[in-house]
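Novice: If you scroll down you'll find the structure; I have some questions about it.
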Amino acid sequence: MSLQSRLSGRLAQLRAAGQLLVPPRPRPGHLAGATRTRSSTCGPPAFLGVFGRRARTSAGVGAWGAAAVGRTAGVRTWAPLAMAAKVDLSTSTDWKEAKSFLKGLSDKQREEHYFCKDFVRLKKIPTWKEMAKGVAVKVEEPRYKKDKQLNEKISLLRSDITKLEVDAIVNAANSSLLGGGGVDGCIHRAAGPLLTDECRTLQSCKTGKAKITGGYRLPAKYVIHTVGPIAYGEPSASQAAELRSCYLSSLDLLLEHRLRSVAFPCISTGVFGYPCEAAAEIVLATLREWLEQHKDKVDRLIICVFLEKDEDIYRSRLPHYFPVA
């Protein structure tokens, strides 16, 4: 077998194995008539003549070209693959880098960065449909009709909202968005300083409005910050409208970012002084009416309370807005 035949056979083997990156350089004098040329671009040399014709693929792509196509298409090459640098959220000072890094992770990979290990998955949170089986409250004339599907979209939970693994949690913030007391401070401490760094770029928030940030070290992917009204004593009509707007503005962001689960704390009922019973009526009416319009766009709306008295209030009022079907 001639040297030319042996080289051609070896080239075919290398191409089949996906290991051909550059064409072999023939030794002088062994391939009579082979002419070495260089293309007009900055590309690699091409080998013409009998050797060059035999080295071409059926599609007319030369040996080097086939290797280049392989690299472009992601076929095996010897070039090392670029790997995204891992970010340590406990020490990082770049919120943009950290936020981008987290977006590229799967749900399972994100767990490594949670501030807690005892987080609560969405599937572990019972729906109102499940919870209502043990509710003794009977409503003779509920305000709304029975709807099994809506009862599967709403939940009441007494828990630490910072530990919920949902798409977003809502923060009852102050207008600065830089952290404060109550649930606001808890969320900022759990998420870490990167949350405050991103909030600083939002330049405050008006009462009744909402803004969204990453969740960072929280199990929740996002935090929706809203500012409730300050209402000591009997709330005015405008304050009631502002509280309703807090929930609607937060839900608007949920849809805008295509998120499907969200947990709300009790907004304005802490240091802002809004009466718990009056707030519950607004919250339940707002969520019920919103779900009637958008039930196919979300999986769960969670009312997450921290105090037993708030749980009792919502448990007694839920049947009026979400009658047991």
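Yeah, the Cβs are placed from backbone N, Cα and C, and that goes for glycine too.
Here's the feature list from Swiss-Prot:
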DOMAIN    141-322  domain 'Macro'
BINDING   159-161, 172-174, 179-184, 267-273, PHE306  substrate binding site
MUTAGEN   ASP160 to Ala  Reduced enzyme activity
MUTAGEN   ASP167 to Ala  Reduced enzyme activity
MUTAGEN   ASN171 to Ala  Reduced enzyme activity. No significant effect on affinity for substrate
MUTAGEN   ASN174 to Ala  Slightly reduced ADP-ribosyl hydrolase activity; when associated with A-184. Reduces O-acetyl-ADP-ribose deacetylase activity by 93%; when associated with A-184. No significant effect on affinity for substrate
MUTAGEN   ASP184 to Ala  Slightly reduced ADP-ribosyl hydrolase activity; when associated with A-174. Reduces O-acetyl-ADP-ribose deacetylase activity by 93%; when associated with A-174. No significant effect on affinity for substrate
MUTAGEN   HIS188 to Ala  Reduced enzyme activity
MUTAGEN   SER268 to Ala  No significant effect on enzyme activity
MUTAGEN   GLY270 to Glu  Loss of enzyme activity
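Relative to the rest of the structure, where do these features sit?
Specialist: Under the three-state DSSP scheme, ASP184 (mutagenesis position) falls in the helix class.
Annotation for ASP160 (mutagenesis position): spatial neighbours CYS186, PHE306, criterion Cβ-Cβ under 8 Å with sequence separation of six or more.
Annotation note: ASP167 (mutagenesis position) sits in a coil segment as assigned by DSSP.
When Cβ atoms from all protein chains are considered, those within 10 Å of ASN171 (mutagenesis position) total 33, not counting its own.
Every protein chain shown contributes to the tally, and the Cβ of ASN174 (mutagenesis position) ends up with 21 other Cβ atoms within 10 Å. When secondary structure is read from DSSP and collapsed to three states, ASN174 (mutagenesis position) falls in the coil class.
Proximity of ASP184 (mutagenesis position) to non-local residues of its own chain (separation of 6 or more, Cβ distance below 8 Å) is seen for ASN171, ALA172, ALA173, ASN174, given in sequence order.
Annotation for HIS188 (mutagenesis position): same-chain Cβ neighbours under 8 Å, separated by at least 6 residues, are GLY179, LEU195, THR196.
Sequence-distant neighbours of SER268 (mutagenesis position) (same chain, 6+ residues apart, CB-CB distance under 8 A): ALA172, GLY228, PRO229, ILE230, ALA231, LEU243, CYS246, TYR274, ALA279.
On its own chain, GLY270 (mutagenesis position) has ALA172, GLY181, GLY182, VAL183 as residues at least 6 apart in sequence with a Cβ closer than 8 Å to its own Cβ.
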Novice: To the nearest Å, how far is the Cα of ASP167 (mutagenesis position) from the Cα of ILE267 (substrate binding site)?
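Specialist: Spelling it out, the Cα of ASP167 (mutagenesis position) and the Cα of ILE267 (substrate binding site) are 19 Å apart.
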Novice: Fewest neighbouring Cβ atoms within 10 Å: which of the binding-site residues GLY179, GLY182, GLY273?
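Specialist: GLY273, out of the binding-site residues GLY179, GLY182, GLY273, has the fewest neighbouring Cβ atoms within 10 Å.
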